[in-house]
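This report concerns only the one structure given below.
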Amino acid sequence: MKFLILALCVAAAMAGPSGDQIAAAKASWNTVKNNQVDILYAVFKANPDIQTAFSQFAGKDLDSIKGTPDFSKHAGRVVGLFSEVMDLLGNDANTPTILAKAKDFGKSHKSRASPAQLDNFRKSLVVYLKGATKWDSAVESSWAPVLDFVFSTLKNEL
């Protein structure tokens with residue numbers, strides 16, 4: 001069964017976004033990737049259930065924790081993982097590393113994250129990107145397959 005899942009992930013990677021799509025998404029991402037706190041804030045603001053999944057933030061006022069070192073550190077980890085995957089995209093030799101990162105994510109999040117929460121995270125990320133980057137139909141058509149690949153790879157490990 002594990003082999004089948006791995007084979008499907010590799011097949012998804014091979015059928016993933018084109019080089020041009022990856023390049024356009026990376027260029028867009030590079031303009032906001034250092035806004036880690038703002039990105040996580042936007043995700044939590046739109047999805048309080050995701051915030052409550054993190055015990056250190058559950059039940060706390062989002063605006064009051066946004067500027068704290070704990071929030072900043074956690075935003076760095078969450079958005080940092082996405083940035084690492086974005087950096088690895090575009091080189092087929094990096095596929096095993098991407099899959100390993102997804103597997104690590106799955107191990108650490110299996111008990112507290114759901115595919116639905118990842119879908120909501122993705123939607124909130126897109127809303128953030130639309131407001132914080134130059135977003136047009138070309139950028140959107142580049143991001144869609146990149147996000148499909150990244151989030152399906154992560155969800156496969158939950």
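For all residues, glycine too, the Cβ spot is worked out from N, Cα and C.
Sequence annotations record features per position, and here Swiss-Prot assigns domain 'Globin' to 16-158 based on sequence analysis. Look at Swiss-Prot and you will find H74, H109 tagged as heme b binding site, backed by sequence analysis. A natural variant is reported in Swiss-Prot for this position, A113 to T, and the note states: In CTT-IA.
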For a quick check of understanding: among the binding-site residues H74, H109, which residue's Cβ has the most other Cβ atoms within 10 Å?
H74
Are there residues of the same chain, six or more positions away from A113 (variant position), whose CB falls under 8 angstroms from its CB, and which are they?
A53, L158
The domain 'Globin' (16-158): mean pLDDT?
96
